[in-house]
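The active site annotation in Swiss-Prot covers E362, and the record cites sequence analysis as its basis. Under the heading domain 'Disintegrin', Swiss-Prot lists 428-515. Annotated domain 'TSP type-1 2' per Swiss-Prot: 839-895, in sequence order, evidence recorded as sequence analysis. Under the heading domain 'TSP type-1 3', Swiss-Prot lists 896-949, citing sequence analysis as support. Quoted from Swiss-Prot, the note on mutagenesis experiment N141 to Q is: Reduced glycosylation.
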Amino acid sequence: MLLLGISILALAWRPAGSSEPEWEVVVPIRRDPDINGRHYYRRGTEDSGDQGLIFQITAFQQDFYLHLTPDAQFLAPAFATEYLGVPLQRLTGSSLDLRRCFYSGYVNAEPDSFAAVSLCGGLRGAFGYRGAEYVISPLPNTSAPEAQRHSQGAHLLQRRGAPVGPSGDPTSRCGVASGWNPAILRALDPYKPRRTGAGESHNRRRSGRAKRFVSIPRYVETLVVADESMVKFHGADLEHYLLTLLATAARLYRHPSILNPINIVVVKVLLLGDRDTGPKVTGNAALTLRNFCAWQKKLNKVSDKHPEYWDTAILFTRQDLCGATTCDTLGMADVGTMCDPKRSCSVIEDDGLPSAFTTAHELGHVFNMPHDNVKVCEEVFGKLRANHMMSPTLIQIDRANPWSACSAAIITDFLDSGHGDCLLDQPSKPITLPEDLPGTSYSLSQQCELAFGVGSKPCPYMQYCTKLWCTGKAKGQMVCQTRHFPWADGTSCGEGKFCLKGACVERHNPNKYRVDGSWAKWEPYGSCSRTCGGGVQLARRQCSNPTPANGGKYCEGVRVKYRSCNLEPCPSSASGKSFREEQCEAFNGYNHSTNRLTLAVAWVPKYSGVSPRDKCKLICRANGTGYFYVLAPKVVDGTLCTPDSTSVCVQGKCIKAGCDGNLGSKKKFDKCGVCGGDNKSCKRVTGLFTKPMHGYNFVVAIPAGASSIDIRQRGYKGLIGDDNYLALKNSQGKYLLNGHFVVSAVERDLVVKGSVLRYSGTGTAVESLQASRPILEPLTVEVLSVGKMTPPRVRYSFYLPKEPREDKSTRPKDPRGSPVLRNSVLSLSNQVEQPDNRPPARWVAGSWGPCSVSCGSGLQKRAVDCRDSPGQQGASACDVDHRPLEKRACGEPCPTWELGNWSPCSKSCGRGFKRRPLKCVGHGGRLLARDQCDLRRKPQELDFCVLRPC
């Protein structure tokens, strides 16, 4: 949100060192070969084609030669202006005539100059030349016939340069807080080791989803709305005035310093004849924005392919807007809402031609750009000057780099993250926006009246181009006042010069110095994001060989490439924890500053319910609760996008990779969980459970190493909620799912060692529990049967590694060739006849049970039986000396409390408090949740401190 800062000076103030007036009355002369043609266009005149025009303006002891060419590319072919209210009429004919008005170009063949003017009703617009900005417009008392004659037609040319002498301190004109959000941190992270941007492209029709790290043209289809106050103030010139503002904003977005090819395209202009037909506009800027966003959403077309569909909407009003703390507000918009039909909109308080800069600034917020003075921008790019578009105190635009490096980096990440995919379709009928500088259409006097009201005049002795000082009254006295905006581009500032972006510059030929950009060589690959387990290295190239200039095309194609590195497994991978789990655990003890969570909170990854766009954010759930948060804007490069996928995250985007960890590899896991395998190293185990008893019923024990697990419970006769529910326990007998007669109705992710099981929830006709990757711990599947005891139908299948000496000829099989498991007991219906020479009896030991304690010294037990060859028990037949152990010691050291140093006292005198970090550390130094340590022995974490008396 832009805020307005008005400085007031006495009328007699004169800039120190200024010896020449800051405006002159001039007569533009057309100097191109077709000197017999029309010199200015009027509505209804014939089109002169795409020929170039040259105008000479002599002022300020120099000649300005404006080399102009038609430029209406910011108007969609289907552009139309429509009145809503009384009278109701379409003005398409007038809109078509306006396409011929707008020209753009350069001054005196100067590469850094700039001109954007309208030739309708005289020369009106702005241009910049050698550090000064010029605004030109016909004198108000000049008749239309005079303005059409070859060498007649008085115009007012105003020059604005750097401000000299006393001036008011500019205040922020934008109410958007100069803070940061996770998206900004993510956007700037790649730039921390360097302070350069990335490249982009030129125009070409595209559609669909954008590729990551690729420069692609974007087309911002725009609705422009003017309320009743604008209609009354501007009258018949309103449409031309609005398009002049949008033409200036569009040219700013085509500047290469934004590092992206952004094309502002107006698809429709709505002029509201009375207040009842439009949104409710009040002095409350935030409320007006909300009203306008809701109103424009109802008018927009459903399909992006419709010629009049818009991606963003802009409301212009003369209403004095007020922000939260001041009524100096000039504009307001939500941050990062481009392509959101409900919120991609902005509100602009019209204060004359400088509103073009307000429009570009607020649209920058819609593109997720913060102010340049936010801390994260300064940390990466250093302290930025206050003359870029996203400065909160916009005064004078840097003509060479209107967009800061921070703004370019953030909009690049915003578009690369898929937030600008609605901008990929090129309008079928764009409205042509004026390319003439606004100073050629609006005189200094007109600029003052637009900014400060009827009767306001330019103050004498203004410094050229920098700030527009206009007369006004304060406490009955005549004063000079400014809103810290420069003169409009195109205002003359001397002989052969005009104002451009706050500087007085020479005129030049636009086409002679046009330079298309080209890619430079690839920079070296950076460091690997991980030391083991599969990291990523990045390399970039810049559009700097050469850098596009003077309207030249930007580079198109891939600007960032990547490769895998350090693929060897990490030593800690044997624990079964994923890299994402480790990143979540790093936040253990952080309660997100909410009283809903304790400082003993432990964080685990959240997978279910996460949109594909957010897979590479570090979204973690507080273990044992339903609360989840984005703890980091992106995971470390090389982190798996999902636990059942081999794709990895690169700069916050999910990129395809093979199971070998290599980006671009096509290797896949087979059903056995073997990378690049042929499905021959494992066997399939299937089974069916249909006869339950009330309560929990054992279904199957799934050993460690099982992969491609698929368990389904079909509702009785297709019913949802047939009172049968899947349950899951770990090897310690702890329920991981639907235990203690409490079931989960929603989708859940169950994190186990080595894998994640996806649970469908109970709200489906087919309740499912699935995992693709091998599990590294045994699990037990049960079914909870309650209520009417309708028969369940639980089918399960999974794959187990084959034993090295397994003999397939003696393996029982079902008719389909797969071993069949009935409640974890192999079917022996097809058992092969046993030979007569049976082996002797042997000891058979079961699996070790859980440890009797969770930590410390405990015992484990197991069953040991003597079995003869038919499987019958008979302890006397076995050798007692070789009997296996039935008990053994177990237990790891208990977690301990680890203390840090006390913090300084919270007060410098009197009674305050101090605190020290406290962590629960397990065996091997692993950070645990606090509830896993002995809370009865928890050391004091917070204490009072008393210093000297105050």
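Quick reminder: no glycine exception, Cβ is built from N, Cα and C everywhere.
For all the noted positions, this structure keeps the original residue and models no substitution.
Tell me about the setting of these features in this model.
E362 (active site) falls within a helix when secondary structure is assigned with DSSP.
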By DSSP, what is the split of the domain 'TSP type-1 2' (839-895) into helix, strand and coil residues?
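For the domain 'TSP type-1 2' (839-895), the helix, strand and coil counts are 6 helix, 17 strand, 34 coil.
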CB neighbours of E362 (active site) within 10 A?
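Around the Cβ of E362 (active site), 27 other Cβ atoms lie within 10 Å.
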Tally of helix, strand and coil residues over the domain 'Disintegrin' (428-515) according to DSSP?
9 helix, 32 strand, 47 coil
Tell me, what is the mean pLDDT of the domain 'Disintegrin' (428-515)?
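Across the domain 'Disintegrin' (428-515), the average pLDDT comes out at 81.
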